[in-house]
Structures are given as structure tokens and as C-alpha cells.
Amino acid sequence: MKKRVYLIAAVVSGALAVSGCTTNPYTGEREAGKSAIGAGLGSLVGAGIGALSSSKKDRGKGALIGAAAGAALGGGVGYYMDVQEAKLRDKMRGTGVSVTRSGDNIILNMPNNVTFDSSSATLKPAGANTLTGVAMVLKEYPKTAVNVIGYTDSTGGHDLNMRLSQQRADSVASALITQGVDASRIRTQGLGPANPIASNSTAEGKAQNRRVEITLSPL
């Protein structure tokens, strides 16, 4: 079993080293970048920890998870967020939730038609299922802060919109916490009609503005 664990780690770290290689402009030779080296070392350590912390039956699985998380940590902040972004894109495929990158931050835009009915702060089943996928990734990559912001369109009173947007942000946060995400990582805020991403003069624009954004930032 130990040989299998080390083989898994070696394969992961080797793949990372190859993918992280660059060409030295002075020698013309391929070299491993610092992030790739760090990721490879991290994968070896992570695989060992993952295997040791798992039961005999699950050691192979534990090694794989530990190797991935260790590689992300070893490769630095940028690599850590790169891997997390890729996993989120995979989980969010076909859900209607967009994943964008801004520097080292990852932003999930959850439109209202996915998450909530009109004037409601109760998550739809589709929204709850989507957040299950988000939570799975967040638990695998715990070194990120989670900022949940609720938005509305400009229809209705300002106080009502502020309250509703806060309630929706809180509902999303509660769902993540219920799925096992550490509550200490999460902050919520309701901004009502602020920061529109489309015009509030059309029904289509209003629909885009009714959303919850989850911003992930490195700790």
C-alpha cells in the first residue's frame, strides 16, 4: 500500500513538473518553474498526509486528495487559486452560474433564476444543489475567504431591497455552512440595487442584476 501511495504522489508531482516547465532563453533547455517545483513537493507531502489520515480502505483516495491539495499549497497562491478555479468551473458547468477570475480572486455569479423566486430569500432546489458543488470545492481548498454579496434590481423600495439582498446572502452562506464549510471563512453583505451589471430599464437587465456573488480570496 505504501508503494502505491508513493507511486500516486510521484505521478502527480511528475505531471506538475512537466506542465510547469519553461524554456530557459539562454540555454534553450527546459526547466521547472518555482511554482511547479513547489507544487510537486507539496503533492508528495500532501499524499503522505492524506494516506496516513485515511483508513486502509481509503488510503488511495486520501493520497490523491492530499496530493492535489498539497500541490496547490506548494505551488503558491496563484497556483492554489488556479486549481480551485478549474474545479469550480467543472462543478458549475451547466448550472447557469458563471465563474470569473480577477487577479487572485474567483467570482461566482449566481443569477436569481437559479437561486431564488421573486421576493423570496428561500433557496430553490436547483440553487441548493449548485451550492453543494461549491461547498465540495471550498472544503477541499480551505485557504480562501468566502465573501457572499446579495444584489437586487432597482424595483421597489430601497430599504426592502437592502433587507432582501442581505437575507439572500445569508441563505447562501447558511447553505454552505450546512454543507460543512467553516463559518469563520464566510462573510455576508446585502447591497440591494448597488453595482448593477446591466441596465435596470429592461426586464432582461433587471434579471441580470438580481444575483448573489460569491468572491473567493486567498487567506
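Keep in mind that glycine also has a Cβ here, set from the backbone N, Cα and C atoms.
Modelled residues match the original; the substitutions are not represented.
Quantities reported herein were computed from a predicted structural model and do not represent experimental measurements.
Among the features that Swiss-Prot reports, domain 'OmpA-like' is placed at 103-219, with the record citing sequence analysis.
The DSSP secondary structure for F116 (mutagenesis position) is strand. If you draw a 10 Å sphere around the CB of F116 (mutagenesis position), it holds 24 other CB atoms from the protein chains shown. Under mutagenesis, Swiss-Prot gives F116 to A with this note: Does not suppress BamB ts-mutants.
Secondary structure from DSSP puts D153 (mutagenesis position) in coil. The note that Swiss-Prot attaches to the published mutagenesis D153 to A is: Does not suppress BamB ts-mutants.
Non-local contacts of G156 (mutagenesis position) by the CB criterion (under 8 A, 6+ apart in sequence, same chain) are absent. The annotation that Swiss-Prot gives for the mutagenesis experiment G156 to A reads: Does not suppress BamB ts-mutants.
Other Cβ atoms within 10 Å of the Cβ of L164 (mutagenesis position) number 21 in total over all chains. The annotation that Swiss-Prot gives for the mutagenesis experiment L164 to A reads: Partially suppresses BamB ts-mutants.
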Taking the domain 'OmpA-like' (103-219) alone, what is its mean pLDDT?
96
Cα distance (Å, whole number) from D153 (mutagenesis position) to L164 (mutagenesis position):
11
